[in-house]
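*Asks:* Please see the structure below; I have some questions.
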Amino acid sequence: MKIIPAIDLQNGEAVRLYKGDYDKKTVYSKNPLEIAQKFERMGATDLHLVDLDGAKIGQTRNLELVRKIKDETRLKIEIGGGIRDFDTVRMYLEQIGVERVILGTAAVEKPDFLKELLIKYGPSRIVVGVDIREGFVSTSGWLEKTSLPYLSFLKKLERIGVKTTIITDISKDGTLTGPNFKLYDEISKENSLNVIISGGVKDNSDIQRATRSDFYGIIVGKAYYEGKINLEKEFRNAN
């Protein structure tokens, strides 16, 4: 199972939101590159980046910072937030050279666009982030709740050819109360998608629980920044 540390970017800083609320933000570092390099020294192989500015307005805002992190580490980077057109995808995958892009809003609103990307780049490089609030998919940086039930949407993604999804329970994100394993277990039973858990990780026991259930991956953010989890130990165990 992949253990993927996360850095959320806003105005060039590393931040975390509480339950996706842009007004409830904690700044953890003014130098996200240093954090990425620290993750690499600890034994991380992958890095989850979110451009929160991009997610909110639909345009990339931390591009040069992402490029710098890619150039100055050997981490396999996945990036999401504001990726809603072909030029942005091409820039990330072909120019900057990140390993994976994460589509959220675009996957909901433009399924034909998603299909084109899957054909051109393959499902290993196109990941869909499914953000869930009260049983429905949310978009636009979690600010808009759709009328789309999450299981129906996941079935649709599977039919289109998506292989990997990052599933976030918004009500858990940034709360340090543990992931919604009931939700993730249900999703795993209902389809064959690779499921990456995101939101609510509180300590090492959550990583161990996810490993036992054979999920594809788990994203760790606030639990690390608040000193609740020993990531170096988990990286050693994973390798």
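Using N, Cα and C of the backbone, Cβ positions are placed for all residues, glycine too.
Pulled these from Swiss-Prot:
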ACT_SITE  ASP8  active site, proton acceptor
VARIANT   ASN31 to Thr  In strain: IL1403
VARIANT   LEU65 to Ile  In strain: IL1403
VARIANT   ASP71 to Glu  In strain: IL1403
ACT_SITE  ASP131  active site, proton donor
*Asks:* Give me the CA-CA distance between ASP71 (variant position) and LEU65 (variant position), in Å, as a whole number.
*Replies:* 10
*Asks:* Compared by Cα position, which of the recorded positions ASP8, ASN31, ASP131 is the closest one to LEU65 (variant position)?
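*Replies:* Comparing Cα positions, the closest of these recorded positions turns out to be ASN31.
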*Asks:* In angstrom units, rounded to an integer, how far apart are the Cα atoms of the residue listed as 'active site, proton acceptor' and ASP131 (active site, proton donor)?
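*Replies:* Rounded to a whole number, the Cα-Cα distance is 15 Å.
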*Asks:* What residues, ordered by sequence, lie under 8 A Cβ-to-Cβ from ASN31 (variant position) and sit at least six positions away in the same chain?
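*Replies:* Spatial neighbours, sequence-distant, of ASN31 (variant position): ALA14.
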*Asks:* In terms of DSSP three-state secondary structure, what is the assignment for LEU65 (variant position)?
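*Replies:* In the DSSP reduction, LEU65 (variant position) maps to helix.
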*Asks:* With every protein chain in view, how many other Cβ atoms are within 10 Å of the Cβ of LEU65 (variant position)?
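*Replies:* So the number of other Cβ atoms within 10 Å of LEU65 (variant position) is 20.
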*Asks:* Any idea what DSSP makes of ASN31 (variant position), helix, strand or coil?
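*Replies:* The three-state answer is coil.
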